[in-house]
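**Student:** After the structure tokens below, expect a handful of questions from me.
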Amino acid sequence: MEKLSEKDKGLIRDSWESLGKNKVPHGIVLFTRLFELDPALLTLFSYSTNCGDAPECLSSPEFLEHVTKVMLVIDAAVSHLDDLHTLEDFLLNLGRKHQAVGVNTQSFALVGESLLYMLQSSLGPAYTTSLRQAWLTMYSIVVSAMTRGWAKNGEHKSN
């Protein structure tokens, strides 16, 4: 498992300090980018009749609730940088939930790319190569646990 250095943790915490206070607007940037990268992902949000296209989806209350939840997961990861393993059960379950609704693991990579895009567009010149790498490392730890949960859920369905 990858490890975060103390420097990485500091970079992540410092960059998240302002972003975490405005979760929904930054989450909308993340999801706007995600839907630009793969518009087909819109079909996964069938709980809302307002998800015919990205702008409709991004303004629906149900979807904004999902945006908030995603940003809270990022917030939890940042808050637990010293002990990310304590989120293991939560992340395994999150992976299972994503598998159950038809999300494939390749989409996790697109979310990571969209997260980096949001960070870059929000932080401007403060977005450095070191900061990017720190966030990539943290995200890979989170996604690794989610992927294990996703795979376990798939095993249970095939048995």
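For all residues, glycine too, the Cβ spot is worked out from N, Cα and C.
Original residues only: the substitutions mentioned are not part of this model.
As listed in Swiss-Prot for this protein:
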type: MUTAGEN; residues: Lys3 to Ala; note: No effect on membrane transducing activity
type: DOMAIN; residues: 3-151; note: domain 'Globin'
type: MUTAGEN; residues: Lys7 to Ala; note: Reduced membrane transducing activity. Loss of membrane transducing activity; when associated with Q-9
type: MUTAGEN; residues: Lys9 to Gln; note: Reduced membrane transducing activity. Loss of membrane transducing activity; when associated with A-7
type: MUTAGEN; residues: Arg13 to Ala; note: No effect on membrane transducing activity
type: MUTAGEN; residues: Lys21 to Gln; note: Reduced membrane transducing activity. Loss of membrane transducing activity; when associated with Q-23
type: MUTAGEN; residues: Lys23 to Gln; note: Reduced membrane transducing activity. Loss of membrane transducing activity; when associated with Q-21
type: BINDING; residues: His66, His98; note: heme b binding site
**Student:** Of the recorded positions listed here (Lys9, Arg13, His66, His98), which is spatially closest to Lys23 (mutagenesis position) when Cα positions are compared?
**Tutor:** His66
**Student:** Which whole number is the mean pLDDT over the domain 'Globin' (3-151)?
**Tutor:** 90
**Student:** I'd like the per-state residue tally for the domain 'Globin' (3-151) from DSSP, helix first, then strand, then coil.
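**Tutor:** Split into helix, strand and coil, the domain 'Globin' (3-151) gives 128 helix, 0 strand, 21 coil.
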**Student:** I need the CA-to-CA distance for Lys7 (mutagenesis position) versus His66 (heme b binding site), whole Å please.
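**Tutor:** Each residue's Cα considered, Lys7 (mutagenesis position) and His66 (heme b binding site) end up 31 Å apart.
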**Student:** Specify the count of other C-beta atoms within 10 Å of the C-beta of Arg13 (mutagenesis position).
**Tutor:** 14
**Student:** Among all protein chains shown, how many Cβ atoms are found within 10 Å of the Cβ of Lys3 (mutagenesis position), not counting that one?
**Tutor:** 8
**Student:** Give the residue from the recorded positions Lys7, Lys9, Lys23, His66, His98 that has the most other Cβ atoms within 10 Å of its Cβ, counting over every protein chain displayed.
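**Tutor:** Counting Cβ neighbours within 10 Å, the top one is His98.
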**Student:** List the Cα distance (Å, whole number) between His98 (heme b binding site) and Lys21 (mutagenesis position).
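**Tutor:** It is 26 Å, counting Cα to Cα.
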**Student:** How big is the gap, in Å, between the Cα of Lys21 (mutagenesis position) and that of His66 (heme b binding site), rounded to a whole number?
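**Tutor:** Between the Cα atoms of Lys21 (mutagenesis position) and His66 (heme b binding site), the distance comes to 17 Å.
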**Student:** Find the one among the mutagenesis positions Lys3, Lys9, Arg13 whose C-alpha lies closest to that of His66 (heme b binding site).
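**Tutor:** When the Cα distances are compared, Arg13 comes out closest.
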**Student:** Over all shown protein chains, what is the count of other CB atoms within 10 A of the CB belonging to Lys21 (mutagenesis position)?
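**Tutor:** There are 8 of them.
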